[in-house]
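Asker: Have a look at this one.
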Amino acid sequence: MRPVSVWQWSPWGLLLCLLCSSCLGSPSPSTGPEKKAGSQGLRFRLAGFPRKPYEGRVEIQRAGEWGTICDDDFTLQAAHILCRELGFTEATGWTHSAKYGPGTGRIWLDNLSCSGTEQSVTECASRGWGNSDCTHDEDAGVICKDQRLPGFSDSNVIEVEHHLQVEEVRIRPAVGWGRRPLPVTEGLVEVRLPDGWSQVCDKGWSAHNSHVVCGMLGFPSEKRVNAAFYRLLAQRQQHSFGLHGVACVGTEAHLSLCSLEFYRANDTARCPGGGPAVVSCVPGPVYAASSGQKKQQQSKPQGEARVRLKGGAHPGEGRVEVLKASTWGTVCDRKWDLHAASVVCRELGFGSAREALSGARMGQGMGAIHLSEVRCSGQELSLWKCPHKNITAEDCSHSQDAGVRCNLPYTGAETRIRLSGGRSQHEGRVEVQIGGPGPLRWGLICGDDWGTLEAMVACRQLGLGYANHGLQETWYWDSGNITEVVMSGVRCTGTELSLDQCAHHGTHITCKRTGTRFTAGVICSETASDLLLHSALVQETAYIEDRPLHMLYCAAEENCLASSARSANWPYGHRRLLRFSSQIHNLGRADFRPKAGRHSWVWHECHGHYHSMDIFTHYDILTPNGTKVAEGHKASFCLEDTECQEDVSKRYECANFGEQGITVGCWDLYRHDIDCQWIDITDVKPGNYILQVVINPNFEVAESDFTNNAMKCNCKYDGHRIWVHNCHIGDAFSEEANRRFERYPGQTSNQII
């Protein structure tokens with residue numbers, strides 16, 4: 001039975017409610033029945049998994065029937081009221097989209113609106129009891145402060161046994177504890193109960209049970225174990241059993257969802273004739289090498305669609321994108337649940353899903369939305385095998401992009417890195433633990449060439465989210481007792497799981513600037529921006545202009561022309577310019593702000609405003625083999641919110657020395673007709689080329705994803721006209737489609753597939 005905790009209104013609460021009702025007058029006819037029912041004894045409980053005793057899905061019993069609350073319009077104020085109904089002092093947070101699993105039965109309340117001062121949930125506005133257009137995929141939950149209300153009566157808790165739940169699962173190696181490489185893939189199953197760790201009786205244990213346990217531990221699949229060996233070993237050891245009768249279907253994301261039984265305190269004969277349950281898990285490709293197992297070559301069927309995660313700070317989390325007709329697209333969050341999320345996680349080589357995310361929690365995608373209303377049983381090998389609805393334009397928007405957080409194997413990587421000297425746990429000087437001859441020791445990292453990509457890996461290894469800044473100097477932070485530099489020349493691609501996977505100098509430490517003043521530091525953040533260029537607009541607005549030199553003095557002053565313009569016969573003649581508009585969207589979860597402070601912004605007389613970034617975008621003309629033949633020379637940029645999505649307000653503007661940046665949900669538009677919004681192609685010969693635009697090319701400002709910062713188009717130039725087509729974000733196509741793009745022979749069709 002699932003763990004629940006139940007409280008009922010105390011007689012004093014009932015008396016207080018009646019007194020308040022007499023003071024305030026009779027309730028209106030439309031809300032009267034609900035308040036009356038509440039005053040006569042609503043019951044509340046927390047349910048779901050995995051959870052602690054002070055958090056969970058909120059369930060209310062009314063007229064003898066249990067039901068849930070929809071998350072529409074749910075706020076922290078409503079959570080405060082519900083936590084007090086449950087006997088806690090206040091709420092510290094709330095959850096949506098059935099984070100603790102979907103409930104059953106009625107959905108009692110929808111559009112619940114509380115001010116936070118109400119004495120009861122019945123005093124909050126809502127659509128009325130039982131009036132809802134939600135599904136249980138939208139069940140709300142609360143996270144209460146672990147502090148009880150003084151004098152609150154909790155004598156109506158159902159039974160003590162119902163508080164029992166499997167809080168955590170681990171594998172304990174039967175032999176060689178502490179000597180095996182991480183992650184541990186085989187051993188005895190142990191579950192953490194309120195009174196400590198216990199083993200599980202293996203009577204009736206099945207492969208389905210192992211599948212669920214391995215999924216919780218971050219492994220996509222399981223394999224058979226040497227039962228005879230473990231049976232012999234069990235006879236020589238003492239055991240502490242706390243759980244038996246486990247019967248999983250195999251699709252559960254958590255052991256708490258399986259049918260299981262807890263031993264009672266007075267049970268003396270535990271697991272008669274049985275032994276401790278044992279599992280052997282198969283790690284995914286990312287973790288196979290570190291666990292000492294060889295990577296298994298998993299052959300995919302011909303034509304099988306692929307899946308990827310984008311925008312996540314950690315491995316195994318992100319926005320779900322699937323490949324259809326050689327183009328990547330997102331998944332609508334309608335009907336999105338843990339079963340579908342677990343299929344994605346296992347397909348990618350991780351365990352089951354820890355969380356099914358909705359509402360573009362991992363940022364919005366751009367382009368196609370391929371799937372909607374995905375309904376998986378949990379047994380499918382690919383998301384495309386699940387029943388789903390063909391998407392139409394009016395069905396979904398990118399504000400509903402689905403995401404996942406997967407269970408990952410424990411590797412201990414976070415124990416080999418730490419921060420010191422910072423003002424908070426999210427910032428500080430980076431210290432790493434290294435081995436070698438002698439004992440393990442902590443040391444610093446040389447700040448030379450340390451940047452955003454290296455900081456991304458450090459923050460990921462620390463478990464602190466995204467990188468906000470990578471710092472080459474840390475003299476302004478408190479100095480610690482660690483002074484030795486043990487790592488230098490660190491160069492990361494940004495995708496590594498830990499710093500020791502990045503290229504570095506090894507044991508030969510080379511640091512140009514010595515001393516702890518110039519060691520590497522980071523500032524991490526839970527959110528980050530994500531910039532994308534609207535590629536279709538580039539294709540629609542591209543054209544050639546022969547602009548007279550006497551109109552280009554300001555552009556020449558800002559170095560926006562090719563070098564050959566210096567020897568031109570000014571003010572006579574002209575320059576041939578490829579002009580286009582660029583619309584840069586921030587689809588992340590944090591505003592994009594320039595790295596430089598206001599004190600260092602540069603005034604540009606030609607434009608009449610300050611520029612906050614020297615290098616924000618590169619414009620290039622490339623040959624098919626990647627050789628650059630022309631480039632845009634825009635000296636610097638001003639960042640502002642030109643337009644925003646509905647219900648998003650502009651925050652940044654260039655005029656009047658305003659704050660600069662791009663708000664989440666807004667975009668900065670550089671129109672084709674402004675100075676320097678071009679590439680000087682005067683010296684380019686006729687032929688087939690690639691137009692490339694790269695945003696934030698030097699990674700000066702941190703983002704959640706840099707792989708979508710480049711846009712490419714095919715160009716055919718005949719010396720008089722130019723055709724620009726096939727414009728797309730750099731990672732929007734499959735690898736095969738991108739290879740065909742690079743081999744572009746010069747056709748004028750807009751289709752490359």
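Residue 1 is the first one shown; counting continues down the chain.
Glycine is treated like the rest: Cβ placed from N, Cα and C.
Heads up, this one's the original sequence, none of the swaps are in it.
Okay, these came from Swiss-Prot:
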- His607, His609, His611: Cu cation binding site (BINDING)
- 44-145: domain 'SRCR 1' (DOMAIN)
- 169-282: domain 'SRCR 2' (DOMAIN)
- 307-407: domain 'SRCR 3' (DOMAIN)
- Cys83 to Ala: Impaired ability to mediate deacetylation of STAT3; when associated with A-214; A-345 and A-459 (MUTAGEN)
- Cys214 to Ala: Impaired ability to mediate deacetylation of STAT3; when associated with A-83; A-345 and A-459 (MUTAGEN)
- Cys446 to Ala: Impaired ability to mediate deacetylation of STAT3; when associated with A-376 and A-492 (MUTAGEN)
- Cys492 to Ala: Impaired ability to mediate deacetylation of STAT3; when associated with A-376 and A-446 (MUTAGEN)
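Are these features on the surface or tucked inside, and what touches them?
Answerer: All protein chains considered, the CB of His611 (Cu cation binding site) has 22 other CB atoms within 10 Å.
Confidence in the domain 'SRCR 2' (169-282), given as mean pLDDT, stands at 88.
Counting every protein chain shown, the Cβ of Cys83 (mutagenesis position) has 26 other Cβ atoms within 10 Å.
Cys214 (mutagenesis position) is surrounded by 28 other CB atoms, counting those within 10 A of its CB over all protein chains shown.
Residue environment of Cys446 (mutagenesis position) contains 24 other Cβ atoms, counted within 10 Å of its Cβ in all protein chains. The DSSP secondary structure for Cys446 (mutagenesis position) is strand.
Neighbours of Cys492 (mutagenesis position), defined as other CB atoms within 10 A of its CB across all chains, total 23.
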Asker: Tell me which of the recorded positions Cys83, Cys446, Cys492, His611 ends up closest to Cys214 (mutagenesis position) in space, Cα to Cα.
Answerer: Cys492
Asker: If I take the alpha carbons of Cys83 (mutagenesis position) and Cys492 (mutagenesis position), what is the distance between them in whole Å?
Answerer: 46
Asker: Do you know the DSSP helix, strand and coil residue counts for the domain 'SRCR 1' (44-145)?
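Answerer: Final tally across the stretch: 16 helix, 35 strand, 51 coil.
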Asker: Report the DSSP secondary-structure composition of the domain 'SRCR 2' (169-282) as helix, strand and coil residue counts.
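Answerer: For the domain 'SRCR 2' (169-282), the helix, strand and coil counts are 21 helix, 38 strand, 55 coil.
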Asker: How far is it from Cys446 (mutagenesis position) to Cys492 (mutagenesis position), counting Cα to Cα, in Å?
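Answerer: Just about 14 Å between their Cα atoms.
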Asker: Could you tell me the C-alpha distance between His611 (Cu cation binding site) and Cys492 (mutagenesis position) in angstrom, no decimals?
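Answerer: Pair distance, Cα basis, whole Å: 30 Å.
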